[in-house]
Amino acid sequence: MAYPGHPGAGGGYYPGGYGGAPGGPSFPGQTQDPLYGYFASVAGQDGQIDADELQRCLTQSGIAGGYKPFNLETCRLMVSMLDRDMSGTMGFNEFKELWAVLNGWRQHFISFDSDRSGTVDPQELQKALTTMGFRLNPQTVNSIAKRYSTSGKITFDDYIACCVKLRALTDSFRRRDSAQQGMVNFSYDDFIQCVMTV
């Protein structure tokens, strides 16, 4: 079974692979990366940032454009999406991966915000998810739209939170679906860990 955003998915949206070395101290040339200044301005001595620092970093960078800056819960989701070592932080390489994904999702959001209201409606969300390779039944899309909308509209921050959660849960599911059949068996603890860490 091909998963959205992964090689062989057809219609996947995420650029590149999901691999990436964990962050850490800078390496030669890293300080020349234009993103490093944003990252280094909030990172501690360990070269890692947590959700609070990520929120400050993304706000300073202006990646949200004219949209409201990301709230802390969305930043927690972003960290958890790339937190492969379960440290609650991300290094510079993970930050760069996040930056690329966020830029792609922002462009995607803009392309589906046809009336330029700064929001997407549930029908636009369904089209967006379909073009990202998610094949979800209408009831699932309806549940997602209800979870992330306010008065029937989904803001940029909520759209990003939705994309982050879908990617993280899909990645978690894919790791457990070794036969790629679209079905897995979870122990209760494994299931709780999967959904509570996203």
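For all residues, glycine too, the Cβ spot is worked out from N, Cα and C.
Annotation comment: Swiss-Prot describes 29-64 as domain 'EF-hand 1', evidence class sequence analysis. Away from its own ends, the domain 'EF-hand 1' (29-64) comes close to residues 23, 70-72, 75-76, 78-79, 87-92, 95-96, 99, 102-103, 106, 156-157 of its chain (Cβ-Cβ under 8 Å, at least six residues beyond either end).
Marked as Ca(2+) 1 binding site by Swiss-Prot on the basis of sequence analysis: ASP83, ASP85, SER87, THR89, GLU94. SER87 (Ca(2+) 1 binding site) counts 14 other C-beta atoms within 10 Å of its own C-beta, drawing on all protein chains shown.
Around the Cβ of TRP99 (mutagenesis position), a 10 Å sphere holds 18 further Cβ atoms from the protein chains shown. TRP99 to Gly appears in Swiss-Prot as a published mutagenesis result, with the remark: No significant effect.
Experimental mutagenesis is annotated in Swiss-Prot for TRP105 to Gly, with the remark: Reduced affinity for calcium, resulting in reduced interaction with ANXA7 and strongly reduced modulation of RYR2 channel activity. DSSP classifies TRP105 (mutagenesis position) as helix under the three-state reduction.
Taken from Swiss-Prot, the feature Ca(2+) 2 binding site applies to ASP113, ASP115, SER117, THR119, GLU124. According to DSSP, ASP115 (Ca(2+) 2 binding site) sits in a coil region rather than a helix or strand.
Taking the Cβ of GLU124 (mutagenesis position) as centre and 10 Å as the limit, one finds 20 other Cβ atoms among all the protein chains shown. Under the heading of mutagenesis, Swiss-Prot lists GLU124 to Ala and annotates it as follows: Strongly reduced modulation of RYR2 channel activity.
Averaged over the domain 'EF-hand 4' (134-169), the predicted model reaches a pLDDT of 92. As annotated by Swiss-Prot, domain 'EF-hand 4' applies to 134-169, with the evidence given as sequence analysis.
Swiss-Prot lists SER178 to Asp among its mutagenesis entries, and the accompanying note reads: Increases calcium-sensitivity and promotes interaction with sarcoplasmic reticulum membranes. Neighbour count (other Cβ atoms within 10 Å of the Cβ, all protein chains): 8 for SER178 (mutagenesis position).
Close to the recorded Ca(2+) 2 site, the chain also has PHE112, SER114, ARG116, GLY118, VAL120, ASP121, LYS153: residues not among ASP113, ASP115, SER117, THR119, GLU124 whose Cβ is within 8 Å of the site's Cβ mean position. Of all the binding-site residues listed here (ASP85, SER87, ASP113), ASP113 has the Cα closest to the Cα of GLU124 (mutagenesis position). SER87 (Ca(2+) 1 binding site) falls outside any helix or strand according to DSSP and counts as coil.
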